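Inspection log for the structure reproduced underneath, given as structure tokens.
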Amino acid sequence: MERLLIVNADDFGLSKGQNYGIIEACRNGIVTSTTALVNGQAIDHAVQLSRDEPSLAIGMHFVLTMGKPLTAMPGLTRDGVLGKWIWQLAEEDALPLEEITQELVSQYLRFIELFGRKPTHLDSHHHVHMFPQIFPIVARFAAEQGIALRADRQMAFDLPVNLRTTQGFSSAFYGEEISESLFLQVLDDAGHRGDRSLEVMCHPAFIDNTIRQSAYCFPRLTELDVLTSASLKGAIAQRGYRLGSYRDV
């Protein structure tokens, strides 16, 4: 039985090096999908590059942990900037959910303004949409808009009946031990679970000054090498996977 594999590169719009890496991994590798940060410093560059790559499916990378929000978020920002203190607020059950809802709508409308179409799907920077307080908001919004959502089904959330998502999701292709064998192990693990559709998250990039400031820096370049490996596409096909995007879900 043929299974669907979505290889999604996060962080489109983060920097020019990130953008170029994603485009390279699409043109000469196995990346089929990406998600864009509409408040990223290189989002206009990402939009420009995407016009020459119509096969690349583009979703929205909802941002609540970096940069400036599009709306006033006094309950989540410090000095007007978003940050990782969102985890502390979540633990204290003090998230400003109405502000988050308004920001989600604003980022979605900004995406359409930038790219001229709806995103293929939604996910989020640092997986914040999987917070128990935030997931119902994002899942309901995705279902209402008729777009798909990255969802880790191993987390016990109720999904709206009309929400499109993959059966499996993996963030395991990440870290200091990136290799082709690791990527294929992710596929084999999904096969053993019986997943008929799978999204694998990745972050291929060329290194620039912005990426050098990231805690996750040089592995992005290693990811790019693996994802453009001449042998990987054949190994994927041998395992019964067809490369696709959330358009196919």
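Note: Cβ is positioned from N, Cα and C throughout, glycine not excepted.
None of the listed substitutions appears in this model.
Per Swiss-Prot, the features are as follows:
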| type | residues | note |
| --- | --- | --- |
| MUTAGEN | D11 to A | Unable to induce CnbR and to grow on chitobiose |
| MUTAGEN | H61 to A | Unable to induce CnbR and to grow on chitobiose |
| BINDING | H61, H125 | Mg(2+) binding site |
| MUTAGEN | H125 to A | Unable to induce CnbR and to grow on chitobiose |
C-beta crowding around D11 (mutagenesis position), within 10 angstroms: 28
Length of the line joining the Cα atoms of D11 (mutagenesis position) and H125 (mutagenesis position), in Å: 8
Position of peak Cβ density within 10 Å, selected from the mutagenesis positions H61, H125: H61
Distance from H125 (mutagenesis position) back to H61 (mutagenesis position), taken between C-alpha atoms, in Å: 6
